[in-house]
Amino acid sequence: MKKITLALSAVCLLFTLNHSANALVSSPSTLNPGTNVAKLAEQAPVHWVSVAQIENSLTGRPPMAVGFDIDDTVLFSSPGFWRGKKTYSPDSDDYLKNPAFWEKMNNGWDEFSIPKEVARQLIDMHVRRGDSIYFVTGRSQTKTETVSKTLADNFHIPAANMNPVIFAGDKPEQNTKVQWLQEKNMRIFYGDSDNDITAARDCGIRGIRILRAANSTYKPLPQAGAFGEEVIVNSEY
């Protein structure tokens, strides 16, 4: 009888261990959740375009005025903004209202900014077309600035195509870029922010989204394609 009891106990133990092992195998892991083909194939319903496709869409059209935002569009300028925050207002974004910060940012701190590859491709394309290139930024205007030279040097923009940077500034409840897009008769405007795209839409021109890098200090990241605009692939760098 004792042997039978021991045998039954052993069987029960084996069953329990086997059940536990199966549970461990079949239970999803929160650390390694895995994926499947459907998830891998899922894409956001966005109007993606390439630089080559944009160039092709302009075939046969005469030279025109085109505009670019600066920060997170043609330059990854977070290093300068990060330094400004640490220097002037570590616990808030008040540095953005400090003229001393803008004097630094507009007069040298863009030496720490990284030119974006997508901007190189776009600007090269527009230079080949003979287009007039403008940069319209929401930065505050300062008495002097070296941003125009920095951009011209970094992107090798000939003087015939380059225009001085337009410092539109930032005003509450107002998209300050609209008047400049209209005044300069721009036909395309590239930008990373919602304001860039809505400025183009308000002017009835083509607004094209460039992706903001995930490690930009400018948060939250915008929802690219939310207005049905074209979004350039691989444009986060």
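Glycine residues also receive a Cβ, built from the backbone N, Cα and C atoms like all the rest.
Original residues throughout; no substitutions modelled.
For the recorded site, Asp71 (Mg(2+) binding site), the DSSP three-state label reads strand. Feature annotation from Swiss-Prot assigns Mg(2+) binding site to Asp69, Asp71, Asp192.
Within the same chain, residues at least six positions away from Asp69 (Mg(2+) binding site) with a Cβ under 8 Å of its Cβ are Phe135, Val136, Thr137, Gly138, Lys177, Phe189, Tyr190, Gly191, Asp192, Ser193, Asp196, Ile210. For Asp69, the entry in Swiss-Prot reads active site, nucleophile, with the evidence type experimental evidence.
Sequence-distant contacts (6 or more apart, same chain, Cβ under 8 Å) of Asp71 (Mg(2+) binding site) comprise Ser77, Phe81, Thr137, Gly138, Arg139, Asp192, Tyr218. Feature annotation from Swiss-Prot assigns active site, proton donor to Asp71; the stated evidence is experimental evidence.
Over all protein chains present, the Cβ of Lys177 (mutagenesis position) has 27 other Cβ atoms lying within 10 Å. If you look up Swiss-Prot, you'll see Thr137, Gly138, Lys177 marked as substrate binding site, on the strength of experimental evidence.
Annotation of the mutagenesis experiment Lys177 to Arg in Swiss-Prot: 20-fold reduction in phosphatase activity. Nearly 2-fold increase in KM for pNPP in presence of 1 mM MgCl(2). According to DSSP, Lys177 (mutagenesis position) is assigned to coil rather than to any helix or strand.
Recorded in Swiss-Prot as a mutagenesis result, Lys177 to Asn carries the remark: 40-fold reduction in phosphatase activity. 5.6-fold increase in KM for pNPP in presence of 1 mM MgCl(2).
Experimental mutagenesis at this site is recorded by Swiss-Prot as Asp196 to Asn, annotated: 6-fold reduction in phosphatase activity. 10000-fold decrease in affinity for Mg(2+). 18-fold increase in KM for pNPP in presence of 1 mM MgCl(2). KM is 0.79 mM for pNPP in the presence of 10 mM MgCl(2). A sphere of 10 angstroms centred on the C-beta of Asp196 (mutagenesis position) encloses 28 other C-beta atoms. Mapped onto three states, the DSSP output places Asp196 (mutagenesis position) in helix.
Those residues of the chain, other than Asp69, Asp71, Asp192, with a C-beta within 8 angstroms of the mean position of the Mg(2+) site C-beta atoms are Ile70, Asp72, Thr73, Val74, Thr137, Gly191, Ser193, Asp196, Ile210, Arg212. Apart from Thr137, Gly138, Lys177, the residues listed for substrate, the same chain places the Cβ atoms of Asp69, Ile70, Val136, Arg139, Ile166, Phe167, Ala168, Gly169, Asp170, Thr176, Asn195, Asp196 within 8 Å of the centroid of those Cβ atoms. Counting Cβ atoms from all protein chains shown, Gly138 (substrate binding site) has 20 others lying within 10 Å of its own Cβ.
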